[in-house]
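Undergrad: Quick paste from Swiss-Prot:
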MUTAGEN   Asn13 to Ala  40% loss of transcription capacity
MUTAGEN   Leu54 to Ala  50% loss of transcription capacity
MUTAGEN   Arg57 to Ala  45% loss of transcription capacity
MUTAGEN   Glu70 to Ala  Loss of interaction with host RNAP core
MUTAGEN   Asp74 to Ala  Loss of interaction with host RNAP core
MUTAGEN   Glu77 to Ala  Loss of interaction with host RNAP core
MUTAGEN   Phe86 to Ala  60% loss of transcription capacity
MUTAGEN   His95 to Ala  65% loss of transcription capacity
MUTAGEN   Tyr97 to Ala  65% loss of transcription capacity
MUTAGEN   Thr99 to Ala  40% loss of transcription capacity
Amino acid sequence: MSETKPKYNYVNNKELLQAIIDWKTELANNKDPNKVVRQNDTIGLAIMLIAEGLSKRFNFSGYTQSWKQEMIADGIEASIKGLHNFDETKYKNPHAYITQACFNAFVQRIKKERKEVAKKYSYFVHNVYDSRDDDMVALVDETFIQDIYDKMTHYEESTYRTPGAEKKSVVDDSPSLDFLYEAND
């Protein structure tokens, strides 16, 4: 008979939930406002493993290692800051909560990094590169400059909202049963 291998989960959700419950109980019992109740190592290790695992997801595979390290750091920070909001009486899946906090932090980091890259490109195009200087034109490849222009305009277009982009109220054009309520003459 074939024996199934146990599935390896890098974070045990039940142990993590129990650690969070213990930490929040200790936090609630803390009477001294100057005393900081630290999260234990189980929670910290789980947050680090979840952030590291999420960085390997296909959504984030194309980013450089430096961006990924920044994303992981932001994810860990967001998870630690927001873990006190986790309602252990209502939800039993802290892994999903931490993953969502990390995911949102990753997306915010990507937006921030893209904005910084757009600033660098804009500075280069407007202050460094001079198309009227023959020496500069000879040094710089035209496809490189065109690529920078394309990336810069793509970012600028993504930040502007078109006037018709606001959410409109949905008008229900589906057939109604109002004709049943009309009074017969």
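Positions of Cβ are set from backbone N, Cα and C atoms, glycine also.
Original residues throughout; no substitutions modelled.
In the displayed structure, how are the listed features positioned relative to their neighbours?
TA: According to its DSSP assignment, Asn13 (mutagenesis position) is helical.
Residues within less than 8 Å, Cβ to Cβ, of Leu54 (mutagenesis position) and separated from it by at least 6 positions along the same chain comprise Phe60, Gly75, Thr99, Cys102, Phe103, Phe106. According to DSSP, Leu54 (mutagenesis position) sits within a helical segment.
Cβ neighbours of Glu70 (mutagenesis position) (same chain, under 8 Å, six or more residues apart in sequence): Arg109, Glu113.
With a 10 A radius on its CB, Asp74 (mutagenesis position) counts 21 other CB atoms from all the protein chains.
Within 10 Å of the C-beta of Glu77 (mutagenesis position) there are 15 other C-beta atoms, taking all protein chains into account.
The Cβ neighbour count for Phe86 (mutagenesis position), using a 10 Å radius and every protein chain shown, is 18.
Taking a C-beta cut-off of under 8 Å and a sequence gap of six or more, His95 (mutagenesis position) has these contacts in its own chain: Val11, Asn13, Leu16, Ala46, Ile50.
Its Cβ placed at the centre, Tyr97 (mutagenesis position) has 20 other Cβ atoms within 10 Å. A helical conformation is recorded for Tyr97 (mutagenesis position) in the three-state DSSP classification.
The Cβ neighbour count for Thr99 (mutagenesis position), using a 10 Å radius and every protein chain shown, is 19.
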Undergrad: Highest CB neighbour count within 10 A among the mutagenesis positions Asn13, Arg57?
TA: Asn13
Undergrad: Where does Asp74 (mutagenesis position) sit in DSSP terms: helix, strand, or coil?
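TA: DSSP call for Asp74 (mutagenesis position): helix.
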Undergrad: Going by DSSP, is Phe86 (mutagenesis position) sitting in a helix, a strand, or coil?
TA: coil
Undergrad: Of the mutagenesis positions listed here (Arg57, Asp74, Glu77, Tyr97), which is spatially closest to Phe86 (mutagenesis position) when Cα positions are compared?
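TA: Minimum Cα distance from Phe86 (mutagenesis position) across Arg57, Asp74, Glu77, Tyr97 lands on Tyr97.
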